[in-house]
Amino acid sequence: MLKREMNIADYDAELWQAMEQEKVRQEEHIELIASENYTSPRVMQAQGSQLTNKYAEGYPGKRYYGGCEYVDIVEQLAIDRAKELFGADYANVQPHSGSQANFAVYTALLEPGDTVLGMNLAHGGHLTHGSPVNFSGKLYNIVPYGIDATGHIDYADLEKQAKEHKPKMIIGGFSAYSGVVDWAKMREIADSIGAYLFVDMAHVAGLVAAGVYPNPVPHAHVVTTTTHKTLAGPRGGLILAKGGSEELYKKLNSAVFPGGQGGPLMHVIAGKAVALKEAMEPEFKTYQQQVAKNAKAMVEVFLERGYKVVSGGTDNHLFLVDLVDKNLTGKEADAALGRANITVNKNSVPNDPKSPFVTSGIRVGTPAITRRGFKEAEAKELAGWMCDVLDSINDEAVIERIKGKVLDICARYPVYA
């Protein structure tokens with residue numbers, strides 16, 4: 001018989017210690033990785049629930065197992081909330097990740113070998129948008145598009161590539177682009193050649209939900225997102241659409257199950273339902289507005305301190321700092337900031353002379369610090385500290401001084417109070 005008082009600490013001290021150390025790390029480090037965020041205790045409660053015990057292959061009302069009457073309610077709540085939040089008339093909440101949601105879209109809309117137009121990874125795209133090491137690059141004929149000299153999407157080149165290569169699908173979306181995408185323009189280009197427009201809004205879904213960033217759902221044939229990142233829910237994926245045919249929606253459902261997955265993770269779907277409800281609250285909109293304000297505030301300081309920011313600014317939650325002129329690599333910057341308890345990720349910049357394992361830039365995002373309660377003043381102070389470290393990358397005294405400031409501000413703004 002299982003007893004509810006069973007716990008990891010008493011049973012597996014080695015594992016528990018690592019878990020506790022990670023908890024301390026999150027509280028004592030400033031998190032600036034653009035794809036990371038802190039989810040609410042309500043979401044974690046759902047993920048740690050007995051829903052983890054239930055197999056539920058199929059969809060609500062059409063399961064392959066019995067005993068699904070309550071998990072049907074859970075999944076339907078998540079579906080309905082996703083549709084309401086993003087103005088969609090179709091939602092699939094089962095994908096285990098954003099990449100698996102993207103895989104489902106590819107398999108629903110395309111045949112292996114079909115031509116796809118996707119954003120160049122080196123210009124801000126994502127692995128699943130056509131990287132040769134990913135399924136997308138291995139199974140499909142990928143034609144990349146990118147940004148112009150100003151750091152913004154080159155729509156003229158995109159249109160030229162589309163007319164020349166006649167892709168079956170055009171992908172909008174990014175993992176390291178700080179501008180606003182013109183979804184209507186992308187749909188116009190897709191329609192001109194009879195292609196699908198598929199948008200991966202994983203990075204900006206929270207901003208979209210709050211009305212801070214344009215919603216791609218009215219423009220795209222299909223939209224995917226993760227449920228973490230700016231949306232601040234559990235790690236998982238989501239597929240959305242509006243105005244599509246029943247045939248399209250059946251194809252998408254079949255591409256998720258049984259096409260790419262078996263049983264859904266019902267405890268995660270419950271977490272998604274909680275997060276989607278939280279995203280409808282007025283304070284969520286305030287939070288997302290602050291995310292964007294904090295990113296702009298940080299950019300201002302980097303520019304004042306003589307650092308180059310790709311595209312010269314940001315209109316969302318992230319920005320790229322180009323370190324080529326500073327004779328620094330992203331790897332060096334990442335490591336030095338890490339020693340000061342500031343977590344970023346090294347990132348390739350446009351026309352990067354370094355390999356993806358070294359890079360010439362860092363990506364900075366504000367969802368996590370804003371979740372802690374940082375506003376513009378704290379964001380600017382933090383950006384100044386980062387510049388101090390990068391200006392003196394081999395000076396351990398400077399790094400230790402900044403680390404002390406980081407520990408102090410983390411104590412004042414805990415993740416979980």
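Residue numbers in this text run from 1 along the chain shown.
For all residues, glycine too, the Cβ spot is worked out from N, Cα and C.
Counting every protein chain shown, 26 other Cβ atoms lie within 10 Å of the Cβ of Arg363 (mutagenesis position). The feature glycine binding site is assigned by Swiss-Prot to Ser35, Tyr65, Arg363, with a large-scale study or a structure entry given as support.
Sequence-distant contacts (6 or more apart, same chain, Cβ under 8 Å) of His228 (pyridoxal 5'-phosphate binding site) comprise Ser35, Glu36, Asn37, Thr39, Pro234, Arg235, Gly236. In the three-state DSSP reading, His228 (pyridoxal 5'-phosphate binding site) counts as coil. Per Swiss-Prot, pyridoxal 5'-phosphate binding site is recorded for Tyr55, Ser99, Ser175, His203, His228, Arg235, Gly263.
Annotation of the published mutagenesis Leu85 to Ala in Swiss-Prot: Alteration of the dimer-monomer equilibrium accompanied by minor changes in the catalytic properties and whitout any significant change of tertiary structure. In the monomeric state; when associated with A-276; the original residue is retained in the structure shown. In the three-state DSSP scheme, Leu85 (mutagenesis position) falls into the helix class. Take the CB of Leu85 (mutagenesis position) and look out to 10 A: across all protein chains shown you find 23 other CB atoms.
Under the heading (6S)-5,6,7,8-tetrahydrofolate binding site, Swiss-Prot lists Leu121, Gly125, His126, Leu127, Glu246, Ser355, Pro356, Phe357. Taking Cβ-Cβ distances under 8 Å and a sequence gap of 6 or more within the same chain, the neighbours of Gly125 ((6S)-5,6,7,8-tetrahydrofolate binding site) are Gly118, Met119, Ser131, Pro144, Ile171, Gly173, Phe174, Ser175. Under the three-state DSSP scheme, Gly125 ((6S)-5,6,7,8-tetrahydrofolate binding site) falls in the coil class.
Annotation note: Pro214 (mutagenesis position) sits in a coil segment as assigned by DSSP. The mutagenesis experiment Pro214 to Ala is recorded by Swiss-Prot, whose note states: No significant difference in catalytic efficiency and affinity compared to the wild-type.
Pro214 (mutagenesis position) has a Cβ environment of 18 other Cβ atoms inside 10 Å. Among the mutagenesis experiments that Swiss-Prot reports, Pro214 to Gly is described with the note: No significant difference in catalytic efficiency and affinity compared to the wild-type.
Taking the Cβ of Pro218 (mutagenesis position) as centre and 10 Å as the limit, one finds 15 other Cβ atoms among all the protein chains shown. Mutagenesis annotation in Swiss-Prot: Pro218 to Ala, described as No significant difference in catalytic efficiency and affinity compared to the wild-type; the structure shown retains the original residue.
Here Swiss-Prot describes Arg235 to Gln as a published mutagenesis experiment; the accompanying note says: 900- and 17-fold increase in the affinity for serine and tetrahydrofolate, respectively, and 30-fold decrease in the catalytic efficiency. Secondary structure from DSSP puts Arg235 (mutagenesis position) in coil. Neighbour count (other Cβ atoms within 10 Å of the Cβ, all protein chains): 17 for Arg235 (mutagenesis position).
Residues near Pro258 (mutagenesis position) in space but far in sequence (CB under 8 A, at least 6 apart, same chain), listed by position: Glu57. One mutagenesis experiment named in Swiss-Prot is Pro258 to Ala, and its note says Important decrease in affinity and catalytic efficiency. Reduced thermal stability.
In Swiss-Prot, the entry for mutagenesis Pro264 to Ala states: Important decrease in affinity and catalytic efficiency. The structure shown retains the original residue. Under the DSSP three-state reduction, Pro264 (mutagenesis position) is assigned to coil, being neither helix nor strand.
One entry in Swiss-Prot concerns the mutagenesis experiment Pro264 to Gly. Its note says: Important decrease in affinity and catalytic efficiency. The Cβ of Pro264 (mutagenesis position) has Ala56, Glu57, Glu75, Val93, Gln94, Phe257 as same-chain neighbours under 8 Å, each 6 or more residues away in sequence.
According to Swiss-Prot, the mutagenesis experiment Leu276 to Ala carries the annotation: Alteration of the dimer-monomer equilibrium accompanied by minor changes in the catalytic properties and whitout any significant change of tertiary structure. In the monomeric state; when associated with A-85. In sequence order, Ala78, Arg81, Ala82, Leu85, Thr227, Gly233 are the residues of the chain that are 6 or more apart from Leu276 (mutagenesis position) and have a CB within less than 8 Å of its CB.
Mapped onto three states, the DSSP output places Arg363 (mutagenesis position) in strand. In Swiss-Prot, a published mutagenesis experiment is listed as Arg363 to Lys, annotated Exhibits only 0.03% of the catalytic activity of the wild-type and a 15-fold reduction in affinity for glycine and serine.
Arg372 (mutagenesis position) carries a helical DSSP state (H, G or I). For the mutagenesis result Arg372 to Lys, the note given in Swiss-Prot is No significant difference compared to the wild-type.
One entry in Swiss-Prot concerns the mutagenesis experiment Arg372 to Ala. Its note says: No significant difference compared to the wild-type. The Cβ of Arg372 (mutagenesis position) lies under 8 Å from the Cβ of Tyr38, Cys410, Tyr413, Pro414, Val415, each on the same chain and at least six residues away in sequence.
Geometry remark: His203 (pyridoxal 5'-phosphate binding site) versus Arg363 (mutagenesis position), CA distance 13 Å. When the record's glycine-binding residues Ser35, Tyr65, Arg363 are compared pairwise by CA position, the greatest distance found is 45 Å. Residues Tyr55, Ser99, Ser175, His203, His228, Arg235, Gly263 are listed as the pyridoxal 5'-phosphate binders, and the farthest two of them sit 33 Å apart at their Cα atoms.
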